[in-house]
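Asks: Just dropping this structure here.
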Amino acid sequence: MANSAKAEEYEKMSLEQAKASVNSETESSFNINENTTASGTGLSEKTSVCRQVDIARKRKEFEDDLVKESSSCGKDTPSKKRKLDPEIVPEEKDCGDAEGNSKKRKRETEDVPKDKSSTGDGTQNKRKIALEDVPEKQKNLEEGHSSTVAAHYNELQEVGLEKRSQSRIFYLRNFNNWMKSVLIGEFLEKVRQKKKRDITVLDLGCGKGGDLLKWKKGRINKLVCTDIADVSVKQCQQRYEDMKNRRDSEYIFSAEFITADSSKELLIDKFRDPQMCFDICSCQFVCHYSFESYEQADMMLRNACERLSPGGYFIGTTPNSFELIRRLEASETESFGNEIYTVKFQKKGDYPLFGCKYDFNLEGVVDVPEFLVYFPLLNEMAKKYNMKLVYKKTFLEFYEEKIKNNENKMLLKRMQALEPYPANESSKLVSEKVDDYEHAAKYMKNSQVRLPLGTLSKSEWEATSIYLVFAFEKQQ
């Protein structure tokens, strides 16, 4: 409890220092005390020229206390955190042969994380930023990073349901998709309680339209889809047209589609109706691309929040910078991961608030540069657009909270977001590594449970547990 209280106070201090960074003309950075172990969580910022000495000293004392306690506080590693629910399992009839399973797998929508927004030179509210911590070569790569991200997603090939169902990360992608579905559904309901009709949504970084069905099920009236990748936007539009033209299709929202870099271009200049307001802006697995610079992050936030109606929400999913750096510092090299995902930084120990680049690779899905999103900084920057943070949870926390709801639990089954364990005699587990299911085997041995269990492999959980969900509300 003492460690938890200190961590909470520590987070508040991080927020104050992020605020100092936004208001000053000095680019700051955050780091982990060099004595931090794998289980430690002691993140800090380098003292900036505008920071008071006593705050920095107090923060250092915090770090020392957190590091000392981290080794004995029993903090779970990603592999130990995996929660098993014996009730969250597919029906027995769904555990037939592998080919049968592939044909039966009907998912709500394409569930590849849509990391489509990108980077560029923001022009709004520019400020001077000291770039001593950023190599000279990196300063000149803004356009290159933007082009790299757009090219990557433009070149991704569409694959059928059959092939996707055979993917090593089939359940991981379904699990991430379930997380988005629950988040979107919950905040659509909040909007509907305030506004009975005519709900308008901005999908910032829409990709190929993986969330279109979610918006349809949410009974919205208008959707604006925008993405940096032109090919992805065209595929998204085609998917929408296919949904609209189905004979048995119910009423579907109206939509417009925009190819633009949301960290470089002002979206209202491209809307059919520049005065249009939104009830929700959804930014799923995207906003980290904009944190190459302050200007880019600010432009992304302006696009996301400026046209939100009072009481509207900016919701999303993004990597948890604290978790990324914790794993990095626990690694013996500048990278970490497993056979599913890898994260590679340029160096340890120095993490600027903007432009802290790392390369992220997820098997067959993502292989592009990303940037750390220091969440206290995002929170502070959002205040400029009259936004208040109303919800933030790690994927683990979000799962544990939402799985208690029976509707969410049933949706988890329908979307096949957890893998049946043990596998049926006619099928096999997605991972061939025995230790990937040690947690499930142990749980099954020590508990009276109904089989099969529903779980993710250890490798998949390590990949998905680097993320968090968030929601900001537009104030009056």
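Glycine residues also receive a Cβ, built from the backbone N, Cα and C atoms like all the rest.
Swiss-Prot feature annotations, pasted as is:
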type	residues	note
BINDING	Asn176, Asn177	mRNA binding site
BINDING	Lys180, Gly205, Asp227, Asp261, Gln284, Tyr289	S-adenosyl-L-methionine binding site
DOMAIN	167-475	domain 'mRNA cap 0 methyltransferase'
MUTAGEN	Asp203 to Ala	Loss of activity
MUTAGEN	Arg239 to Ala	Loss of activity
MUTAGEN	Tyr289 to Ala	Loss of activity
MUTAGEN	Phe291 to Ala	Strongly impairs enzyme activity
MUTAGEN	Arg450 to Glu	Increased S-adenosyl-L-methionine binding and methyltransferase activity in absence of RAMAC; when associated with E-452. No change in interaction with RAMAC; when associated with E-452
MUTAGEN	Pro452 to Glu	Increased S-adenosyl-L-methionine binding and methyltransferase activity in absence of RAMAC; when associated with E-450. No change in interaction with RAMAC; when associated with E-450
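Could you place the listed features in the three-dimensional structure?
Replies: Its Cβ taken as reference, Asn177 (mRNA binding site) is surrounded by 24 other Cβ atoms within 10 Å in the chains shown. In the three-state DSSP classification, Asn177 (mRNA binding site) falls within a helix.
Classification of Asp203 (mutagenesis position) by DSSP places it within a strand. Of all Cβ atoms in the protein chains displayed, 30 besides its own lie within 10 Å of the Cβ of Asp203 (mutagenesis position).
Of all Cβ atoms in the protein chains displayed, 18 besides its own lie within 10 Å of the Cβ of Arg239 (mutagenesis position).
Around Tyr289 (mutagenesis position), taking its Cβ as the centre, 30 other Cβ atoms fall within 10 Å, counting all chains.
Within 10 Å of the Cβ of Phe291 (mutagenesis position) there are 28 other Cβ atoms, across all protein chains.
Mapped onto three states, the DSSP output places Arg450 (mutagenesis position) in coil. Around the Cβ of Arg450 (mutagenesis position), 9 further Cβ atoms fall within 10 Å across all displayed protein chains.
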Asks: Go through Asn176, Gln284, our binding-site residues, and report the one whose Cβ sees the most other Cβ atoms within 10 Å.
Replies: Gln284
Asks: I'd like to know which of these binding-site residues, Asp227, Asp261, is least surrounded, judged by other CB atoms within 10 A.
Replies: Asp261
Asks: Which one is it: of the recorded positions Gly205, Pro452, which Cβ has the fewest other Cβ atoms within 10 Å in this structure?
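Replies: Looking at the recorded positions Gly205, Pro452, the Cβ with the fewest others within 10 Å is that of Pro452.
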Asks: Which number gives the other C-beta atoms within 10 angstroms of the C-beta of Lys180 (S-adenosyl-L-methionine binding site), all protein chains shown included?
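Replies: There are 24 such Cβ atoms around Lys180 (S-adenosyl-L-methionine binding site).
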Asks: Please report the distance from the Cα of Pro452 (mutagenesis position) to the Cα of Asn176 (mRNA binding site), rounded to the nearest angstrom.
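Replies: Just about 21 Å between their Cα atoms.
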